[in-house]
Amino acid sequence: MSEILDLSFLSEMERDLILGVLQRDEELRKADEKRIRRLKNELLEIKRKGAKRGSQHYSDRTCARCQEGLGRLIPKSSTCVGCNHLVCRECRVLESNGSWRCKVCSKEIELKKATGDWFYDQKVNRFDYRTGSEIIRMSLRQKPAVNKRETAGQSLLQQTQMGDIWPGRRIIQEQQQREQSVLFEVPKTRSGKSALEAESESLDSYTADSDSTSRRDSLDKSGLFPEWKKMSAPKSQVEKEIPPGNQNAVCGDEGDMVFKKNTKKVLRPSEYTKSVIDLRPEDVAQESGILGDRSKSVPGLSVDMEEEEEEEEDIDHLVKLHRQKLARGSMQSGSSMSTLGSIMSIYSEAGDFGNISVTGKIAFSLKFEQKTQTLVIHVKECHQLAYADEAKKRSNPYVKTYLLPDKSRQGKRKTSIKRDTINPLYDETFRYEISESLLAQRTLQFSVWHHGRFGRNTFLGEAEVHMDSWKLDKKLDHCLPLHGKISTESSPGLPAHKGELVVSLKYIPASKLPVGGDRKKSKGGEGGELQVWIKEAKNLTAAKSGGTSDSFVKGYLLPMRNKASKRKTPVMKKTLSPHYNHTFVYNGVRLEDLQHMCLELTVWDREPLASNDFLGGVRLGVGTGISNGEVVDWMDSTGEEVSLWQKMRQYPGSWAEGTLQLRSSMVKQKLGV
């Protein structure tokens, strides 16, 4: 019974679907068995025709298959290499290599190939013959076990017993003992249960405890309406808090990084036509109140608040997060640890550059091919770069280029690494496919980095070329001096246009909500409904190599930043002006609460096998920098963002529409207050 799977979490509809698949599998299996029987019958028929009968007399010089005479002179080549019988020319079957076999031997080989007997002959000696469909069918027949509450002592005891036997070693022992024809029994633990059963119960108790803890945390943190003061906690306390059930949990302090994989995938409710999830405390308790991670490519956002992307993490992501955490801890302690370099595009901009005095120049040439609408960049060499390791007089420089404001993964080009030199010679060519009109709005950035150990790269300098000042019909050969980092605020010449987002807002008071609908009572009274209609985006930044983006919009109603407050539109593929036409709905919102709230909308490019790329964002709120009497970074709305939010509050029950410029960074903006 150790092979039985725990399928108690499946619903009735899912069980029916699986049984339907198993039924089709059984039909295909029967059809294949019928084909094999037909081939075996053909082989038996050939053998029957060549069988010698006792009523007849046969000579020694007859064909072993058709019993015809072979004559007096029989050459040695008339013997079959498979069965060593004499065979006439009519009963031979030529093979691809020029040799031949008799009909019976040839048919037997064909039968083994067609039926897979050559594999199953060895499989029977090594494995128990039990198909996956049989195991699933047996598991579905088994009744789900009753959920029993276990004590912490029982859970720890079972985990200790489970750790005594490594699963990989157990499998090796099983295979070795089967080969020696020794009956193998699953080792029993001290509680009288098999190790696999103990492991299963231990896992169940862990997930049950994790689920109950996450529900308690969600109740504590979800007092958004109207009691937010309970959820305001010191930043250090929030950073030390470990969200239970989170896919990547960080245990201990920032220096001691231990990642755990979530052992239980939370089953999501069925999809709605609108993103409707009630935010009242009694409903939030049913959600997983987990503070998620935000996506890795947002400039200016805390690593601790980066959002988990639907259980899609892999080991590369964990390593990146580990390195980012180490670098952030280094900056907080005031040390001069090197930056993360090219681990990710955005995080190349992070780090402490005060310990490196930027020197040197970079030589390059530019050419624009009108026929193919391609910018060709020839990175030639660098002169007199700074030493990344002053003590050892060592630098391993490489050059990275971007067409700003696009700092996506697809927009990055990188040279090879030249080791132990401050005068590297590259002679490498990069190409950007971009139209002439769009190129005039970009700025070409060269940045030079030292490649250090463990991915800790050091910034050595950068230079920019404003493409609107260059005549594209002429080839440009230039040698620019390198300089230190220039912030976006101190360099207004750098283009920061990320596109526009068209949204409509409407607040419906509780008195105007339909009776019997989503209208529910919260502790502070009845709450209304906030509707956010995401209509379209215009002129987004191209994140894909073909000059397009697969974009979607993600929303949070701050100060609550968890899955209960998260909304997402569908992904619009291969367009820079997508029409989303999707509505976010937040229930249980009171009109007076809107003074202390902020709606954050961010646009992302979808990357299936990696972290998503940030394309821009907006924050809609009153823009005072204060929420519920406390200074917060996210209440930084300006201009049209404030006007649209105030218009929505001023006219309840009516749509307020606006076109908002997307921010290039979600760092706190300077407020004119």
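Glycine is no exception: its Cβ is also placed from the backbone N, Cα and C atoms.
Remember, predicted model here, so these are calculated numbers, not experimental data.
The domain 'RabBD' annotation in Swiss-Prot covers 4-122. In the predicted model, the domain 'RabBD' (4-122) shows an average pLDDT of 77.
Each residue of the domain 'C2 1' (358-480) gets a DSSP state, and the totals for helix, strand and coil are 10 helix, 64 strand, 49 coil. The domain 'C2 1' annotation in Swiss-Prot covers 358-480, and the record cites sequence analysis as its basis.
Taken from Swiss-Prot, the feature domain 'C2 2' applies to 509-635, supported by sequence analysis.
A sphere of 10 angstroms centred on the C-beta of E14 (mutagenesis position) encloses 11 other C-beta atoms. According to Swiss-Prot, the mutagenesis experiment E14 to A carries the annotation: Abolishes interaction with RAB27A.
Under mutagenesis, Swiss-Prot gives I18 to A with this note: Abolishes interaction with RAB27A. Under DSSP, I18 (mutagenesis position) is assigned to a helix (H, G or I) in the three-state scheme. The 10 Å shell around the Cβ of I18 (mutagenesis position) contains 17 further Cβ atoms across the protein chains shown.
The 10 Å shell around the Cβ of V21 (mutagenesis position) contains 11 further Cβ atoms across the protein chains shown. Under its mutagenesis entries, Swiss-Prot includes V21 to A with the note: Abolishes interaction with RAB27A.
Taking a C-beta cut-off of under 8 Å and a sequence gap of six or more, L43 (mutagenesis position) has these contacts in its own chain: V104, K107, E108, L111. Under the DSSP three-state reduction, L43 (mutagenesis position) is assigned to helix. What Swiss-Prot says about the mutagenesis result for L43 to A is this: Strongly reduces interaction with STX1A.
According to Swiss-Prot, the mutagenesis experiment W118 to S carries the following note: Strongly reduces interaction with RAB27A.
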Quiz item: What is the separation, in Å, between the Cα atoms of V21 (mutagenesis position) and E14 (mutagenesis position)?
Solution: 11
Quiz item: Using DSSP, how many residues in the domain 'C2 2' (509-635) fall into helix, strand and coil?
Solution: 9 helix, 58 strand, 60 coil
